Amino acid sequence: MSSLTPELRQSILEHLGFLYGERAPAVLGRLEEICSGFPAQRREGGWSEKDALLITYGDQIHAEGEPPLQTLYDFLYERLRGVFSGVHLLPFYPSTSDDGFSVVDFQRVDPELGTWTDIRIIAQDFRLMADLVCNHVSASSPWFQGFLQDDPQYQGFFITVDPGTDLSTVFRPRALPLLTPFQTPSGEKLVWTTFSPDQTDLNYANPEVLLEVIEALLCYVRNGAGLIRLDAVGFIWKEIGTSCMHLEGAHRIVKLMRLVLDAVAPHVLLVSETNAPHRENISYFGNGHDEAQLVYQFPLPPLVMHTFRTGDASKLAGWAAGLTLPSERTTFFNFLASHDGIGVVPAGGILQPEEIAALVRQALEHGGRVNHKDTPDGPVPYELCLTLFDALSNPNSDEAEDLKIARFLAANVILLSLQGIPGVYIHSLFGSPSDHAGFEESGIPRRLNRHKFTKAELEERLADPASRAAKILAAYSHLLRVRSMHPAFHPNAPQRILPSTEVLRIVRGEGDQAVGCYINVTDRPQVVSRIGKNLITGQWFTGVLKPYQAAWIID
């Protein structure tokens, strides 16, 4: 059983005092009870060059008569063992909307997907990242249904606002009303709903909410999670009259989660998901020891898209050259694609407004859709909805397929070259086209990037070695295997960004273990002043990169 050391107790009490004032000692007592009932875990933590995570839904692959989690595990084990060290399994809990992110019950597995046993089996062979959807619950959840019945236990679980309250300073991530009216026996109540009327925000000013969420966090750890993704964590603490984004209360809650995990499961890593400009994003590292160990690298996808749109890596290189980590116990979670669209807000301050507008135009020209958010100046684009393959190459153009594949792989070599742990969305393994049928059927733009496969459909694609899916899966698997063998790609290995325009030039590692990473971001051959062995091809590199070719060079 786990217990808190005097030092941990004092640190926890300090943060609880900030959040709850004189109630803090009582909350600490409850927290100690929760921790004392948790079996102490001491496993290997940290990270290495061997780490890469696949991002996928639990029902990504369907086979008739088989729970999707078992079908997924079979695919992971047969195709990707030794390629990926871990899996980010998107929310696998009962949910009513938002493809899993309107959670009904934090501590149950959706029976349509499988069971906790299926989750634990995946976690035995792959390092599991689970989502803690910490900002909100489904309007159909027992908590909110209790609130709607005026159950005293749940009256403080949600945020209600009086009519006429000035909320003009609140940051809005969506072009939807912030408040949703609900009828209760005691009358109509205006409830805070940041993301949608079906996603009711939790009230962390009530310590009971914090304790329930920490119980959910430990449930995931108990069932094998080695990483916890803190979904939309920047929104969790509200103070009227502020932006209600990235407030000190949110950071205190992350610090509390870190302290609890340090006490009971120090191998578990926190990953903050804050789709925000870089400065706010990296604030969730805290001092490098007291908040999240990993932070999502949200500027990377729009910057890579800009790089290949212009054939110029200078903006990407300039941004990457300024990246620093506060300690060796932190690193970046790098990604180019995920279940969401390509967010353009994080590129603000790096790209000019007209450059962001050009990305929006390209997405539309390539068959994508654009989601907007509300601002005082009206709706503005925040997300481009289409697959990464289609974002980089126009699916309607007569450009050669092999050139499109080369461009796509070059973009992903950038992902694998940069300092951090790479997360690879499952559709990036196949170069999937946008799912227009899924969008038309649902009306949900993000469904363009969320196609679910039947097992037979996927196997048919991969059985043809000349297919796009087979070519990209083979190439990507090779890249990840090569990467895992070289300490220069350790998430904390040194990184130098060299002057870059048509070729992105990165040096990882140092001394005789250094690797020069060169990625041609144009459709023309480029010359680089470096020769040596190309780890990707296994052949001697003589200094000329073909269009969209990448090379990892050692002396």
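Count begins at 1; order follows the chain as displayed.
Placement of Cβ uses the backbone N, Cα and C atoms for every residue, glycine included.
The active site, nucleophile feature in Swiss-Prot is assigned to D231; the stated evidence is similarity to another entry. Shown in sequence order, F101, D131, L132, V133, C134, N135, E273 are the residues of the chain, 6+ apart in sequence, with a C-beta less than 8 angstroms from the C-beta of D231 (active site, nucleophile). In the three-state DSSP scheme, D231 (active site, nucleophile) is classed as strand.
Here Swiss-Prot notes a mutagenesis experiment, N275 to H, with the remark: 38-fold decrease in catalytic activity. Counted within 10 Å of its Cβ, the other Cβ atoms near N275 (mutagenesis position) come to 17, all protein chains included.
The DSSP secondary structure for N275 (mutagenesis position) is coil. What Swiss-Prot says about the mutagenesis result for N275 to A is this: 75-fold decrease in catalytic activity.
Among the sequence features in Swiss-Prot, the mutagenesis site E383 to A or Q is noted as follows: More than 100-fold decrease in catalytic activity. Note: E383 (mutagenesis position) has non-local neighbours D340, G341, I342, G343, V344, V370, N371, R446, i.e. same-chain residues 6+ apart with C-beta under 8 A of its own C-beta.
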